Amino acid sequence: MPSVCHTSPIEKIIQQGHRIQNDSLIPSKRTKLAHTELTAHYATEDSHVEKHFLHNGSNFDGIDNVRYQNQPSPLTFITPNNTVDSSDWVPQFSSMKIDDSLEFSSEYKRLYSNYESQQRLNSSRQHLPFKNCMIRKTSCTYPPQKTLRQQRQGNRDNPTDAFQFDAEFQVLEREIQKERYEPITRRDEKWFDQDQSELQRIATDIVKCCTPPPSSASSSSTLSSSVESKLSESKFIQLMRNISSGDVTLKKNADGNSASELFSSNNGELVGNRHIFVKDEIHKDILD
């Protein structure tokens with residue numbers, strides 16, 4: 001048989017395997033076989049394997065031997081020189097710089113870092129036992145200097161200081177409420193003058209005259225109770241009682257010499273109707 005028509009079954013198997021690998025839908029990492037080792041291997045073992053395969057067809061061990069011989073040795077694989085190491089991107093990635101316009105400034109980051117460290121220090125002091133503070137004085141010493149913001153934060157963490165602050169705030173709130181409901185006339189004008197004193201004296205006398213004296217007799221007590229019940233419904237007596245107690249006073253005009261209205265000293269509201277002064281004159285034309 002001429003050498004041109006001679007076809008080795010081993011080469012057919014290898015070519016078919018290469019064709020299947022190239023046409024596969026799932027790509028795999030291809031490795032290079034040492035061409036010199038394969039050529040020498042097939043040149044020396046080709047004739048021997050063919051004879052063994054043809055003459056021992058009934059023996060299946062021959063096929064297994066051929067299959068085992070076709071498996072390449074792990075030593076025959078060589079790694080291409082153009083591959084890149086997987087760890088080469090680490091220094092390049094760490095050296096990258098990103099210019100973010102929304103990033104905080106370095107001064108703000110430094111201040112915030114100091115703030116967080118101070119918070120951790122305060123929390124650790126709160127959980128520290130008292131006896132350890134007495135024995136180890138160095139572990140409980142405070143820093144020599146603090147900023148104003150850190151001092152305020154430390155004062156908030158102290159429950160005693162917080163309680164004192166709440167008490168002072170309540171006192172201040174009561175003073176503000178007292179000034180808010182105080183009438184403006186009391187602060188701006190000298191409302192308790194001679195006219196007001198005279199009006200209060202007259203109102204007190206009226207209330208005393210309309211109040212029956214206490215008596216032990218049953219008939220007089222019944223009469224006094226009926227009079228008191230009638231007077232309690234009188235708006236005039238109620239007004240006199242308010243003037244006598246100082247709850248209602250005169251509201252002076254802008255000149256401060258005359259008064260035409262009454263107002264409540266508790267809430268500043270007007271009491272009753274405005275007094276309209278009428279001159280006491282006699283017209284001669286009417287008499288004529």
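Count begins at 1; order follows the chain as displayed.
Just so you know, glycine gets a Cβ as well, placed from its N, Cα and C.
Where a substitution is noted, the model still shows the residue that was there originally.
Among the mutagenesis entries in Swiss-Prot is I202 to D, noted as: Does not affect formation of a ternary complex composed of PEX21 and PEX7 along with PTS2-containing cargo proteins. Looking at Swiss-Prot, you'll find the mutagenesis K230 to E noted as follows: Does not affect formation of a ternary complex composed of PEX21 and PEX7 along with PTS2-containing cargo proteins. Among the sequence features in Swiss-Prot, the mutagenesis site S234 to F is noted as follows: Abolished interaction with PEX7. Under its mutagenesis entries, Swiss-Prot includes F236 to A with the note: Decreased formation of a ternary complex composed of PEX21 and PEX7 along with PTS2-containing cargo proteins.
Between F236 (mutagenesis position) and K230 (mutagenesis position), the C-alpha separation comes to 12 Å. There are 11 other Cβ atoms within 10 Å of the Cβ belonging to K230 (mutagenesis position).
A straight line from the CA of S234 (mutagenesis position) to the CA of I202 (mutagenesis position) spans 17 Å. A Cα-Cα distance of 21 Å separates I202 (mutagenesis position) from K230 (mutagenesis position).
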